[in-house]
Amino acid sequence: MDRLGSFSNDPSDKPPCRGCSSYLTEPYIKCAECGPPPFFLCLQCFTRGFEYKKHQSDHTYEIMTSDFPVLDPSWTAQEEMALLEAVMDCGFGNWQDVANQMCTKTKEECEKHYMKHFINNPLFASTLLNLKQAEAAKAADTAIPFHSADDPPRPAFDSLLSRDMAGYMPARADFIEEFDNYAEWDLRDIDFVEDDSDILHALKMAVVDIYHSRLKERQRRKKIIRDHGLVNLRKFRLMERRYPKEVQDLYETMRRFARIVGPVEHDKFIESHALEFELRREIKRLQEYRTAGITNFCSARTYDHLKKTREEERLKRTMLSEVLQYIQDSSACQQWLRRQADIDSGLSPSVLMASNSGRRSAPPLNLTGLPGTEKLNEKEKELCQVVRLVPGAYLEYKSALLNECHKQGGLRLAQARALIKIDVNKTRKIYDFLIREGYITKA
């Protein structure tokens, strides 16, 4: 390897002659008894019998030349090194420039020789890299979790979503209009010249320092927006709604302090209080069971069912107070009585209102050209058309419900309605669809 390492075409890559300090050209002499470091001499110094310190002219020597084959009888070692250097300089596959740099071989010969001896050569099949790959192949394959990542939103210019995102451009990671957008105007007339007085020079430097502080404030605001995920305001609000009302109030209060702490610390603080609220509510529920003398969850389910029944009976007993407000209007009173009769017969109020309104149902939504349509399968497209929900909003609602389901180990309809504040009928259809397709599970 030492011998091959000295076969470079560039004379400056070789060690100089110890006698005349000139660059060595092949053939040259290497002393077999001196070294390390190796002792090299050019032919002129060798023929003069040059001696230096411990080196004597009668030492055994070795003639260094690359005029011998290594891998192919028609290729010398010097040509092998020249080929590797040319591939390194010109790039793999650029065989015409490789041949031009070598000057002794055609591009076909260079490509054939390189592919045969350096790519497909079985001699290099037992390299350290291949051995590591073989050892890794013996190990059992482990599943790598894959989470699909949504592309950053790219709303059309001057659209509602673009205005909600403050003109943020995801491809450039920047805003169309910067914070303090006209800060550079204060510098447009400043010019440092040698004739400035000390006071004028200090004044100009103060203006530049103020400009730097404004730039720092601009970058600080950008960092807060990116770190806390405030670019997509709709998604941010959707994530906020997954908390109970009490935690949402705390979230709103603590939002102004988010810039002081990091995003992870802020989220941990909110999550810890959300967990505290859930624990307090669960403790209160268990205390209610204990007050009622219940000691197991089987009896607790019966207690909840009976409690719900009592609440429904209490509402029915108060219906008389409701009908009194319609007593002066006979048509309104008749309509109320029919509605109560239908409710008693098992019809839901939503079905009743739809049948009594007499209005035609809205036509299916046309999804052509709407952003996010290509990310939906056929069943999801049909759902969005029937529910009249744009694909972008559906994908956000779906992502929020999936995250909450994975976090809680299941999802109830009441939780879904608290999470996405839209029409309850649409929420029910989305919830039933995700349950039916296996995206989420019931709690």
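Cβ coordinates are placed from backbone N, Cα and C, and glycine is handled just like the others.
With a cut-off of 8 Å between CB atoms and residues at least 6 apart in sequence, the same chain places CYS42, GLN44, CYS45 near CYS20 (Zn(2+) 1 binding site), listed in sequence order. The feature Zn(2+) 1 binding site is assigned by Swiss-Prot to CYS17, CYS20, CYS42, CYS45.
The number of other Cβ atoms within 10 Å of the Cβ belonging to HIS59 (Zn(2+) 2 binding site), over all protein chains shown, comes to 14. Per Swiss-Prot, Zn(2+) 2 binding site is recorded for CYS31, CYS34, HIS55, HIS59.
Within the model, the domain 'SANT' (70-122) carries an average pLDDT of 86. Swiss-Prot lists 70-122 with the feature domain 'SANT'.
Annotation comment: Swiss-Prot describes 356-443 as domain 'SWIRM', evidence class sequence analysis.
Quoted from Swiss-Prot for the published mutagenesis LYS426 to Ala: Reduces DNA binding. Secondary structure at LYS426 (mutagenesis position), as computed by DSSP, is helix.
Quoted from Swiss-Prot, the note on the mutagenesis of ARG428 to Ala is: Loss of nuclear localization. Reduces DNA binding. Counting Cβ atoms from all protein chains shown, ARG428 (mutagenesis position) has 15 others lying within 10 Å of its own Cβ.
Swiss-Prot documents LYS429 to Ala as a published mutagenesis change and attaches the note Reduces DNA binding.
Here ARG428 (mutagenesis position) is positioned 95 angstrom away from HIS55 (Zn(2+) 2 binding site), judged by their C-alpha atoms.
A distance of 96 Å separates the Cα atom of ARG428 (mutagenesis position) from that of HIS59 (Zn(2+) 2 binding site). Sequence-distant contacts of CYS31 (Zn(2+) 2 binding site), defined by Cβ-Cβ distance under 8 angstroms and a gap of at least six in the same chain, are PRO38, PHE39, PHE40, LEU41, HIS55, HIS59, THR60, TYR61, GLU62.
Taking each of the binding-site residues CYS34, CYS42 in turn and counting other Cβ atoms within 10 Å of its Cβ gives the largest count for CYS42.
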